[in-house]
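Engineer: Below: one structure in structure tokens.
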Amino acid sequence: MQEFDLTRRCVAEALGTGLLVAAVVGSGIMADALTADDALALVANTIATGAILVVLVTILGPLSGAHFNPAVSLVFALSGRLTRRDCAAYVIAQVAGAIAGTALAHLMFDLPPLDMSMKVRTGPAQWLSEGVAAFGLVATILAGIRFHREAVPWLVGLYITAAYWFTASTSFANPAVALARSFTNTFSGIRPGDLPGFVIAELLGAVCALALMRWLLQPARPIIRQTSPETAP
């Protein structure tokens, strides 16, 4: 794969994270406007998020790796796949892109660019959900890269689609996305004061996934037969 310079990779990370957040926030606004049924609105939000992830990881993965997520970049840095400098640059790009994505979604629906959320998302169940969501996402990515690299876009999109429904938090699983969603007082928002719990849980879940997958994906050492002097040729 061709190596792209850091500037291009950071632009790809900002663009991908921004479009991801625009899809999450925008589809939430659209769904909330079209139906009073929260379950139906979540279905719409889920489909849009899963679909855009498949597209973004496919088209931008060869450019930057398509992290779009500080937790993923941290894991890649800890595993030696990304330098500390590049990790810091990726995170800055992801956060900037994510906030821009919220503003873009708002402008498309004729709302103020940024509007602090008042939606409460806190408590042990929510934090556990975010830890599980991030754990599963990172495990999916690492195992996907190890065994089926070409399937990673679909694996990520399908995992997040499922995690929207089996986690109480609807699977943010991404500190940059969580921060950006604190700037929208709409269906997908999160109160700024609830961010620390989410971010800490996401980072812990990601690091735990790295620790487990490092061991799990390590093949067993081959058995070397020792030849005795009597049986040696």
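Any Cβ shown, glycine's included, is placed from N, Cα and C.
No noted substitution is present; original residues retained.
Note that this is a predicted model, so its numbers are computed, not measured.
Reproduced below are the annotations present in Swiss-Prot:
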type: MUTAGEN; residues: Thr49 to Phe or Trp; note: Increases uptake of both methylarsenite and methylarsenate and exhibits higher sensitivity to methylarsenite
type: MUTAGEN; residues: Val177 to Ile; note: Decreases methylarsenite transport activity and results in higher resistance to methylarsenite. Slight decrease in methylarsenate transport activity
type: MUTAGEN; residues: Val177 to Arg; note: Increases methylarsenite transport activity, leading to lower resistance to methylarsenite. Nearly complete loss of methylarsenate transport activity
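Can you tell me where each of these features sits in this structure?
Structural biologist: Spatially close to Thr49 (mutagenesis position) yet at least six residues away along the chain are Leu20, Ala23, Val24, Ser27, Ile160, Thr161, Tyr164, judged by Cβ distances under 8 angstroms.
Sequence-distant neighbours of Val177 (mutagenesis position) (same chain, 6+ apart, CB under 8 A from its CB) are Thr17, Leu20, Val21, Val24, Asn69, Ala98.
DSSP gives Val177 (mutagenesis position) a helix state.
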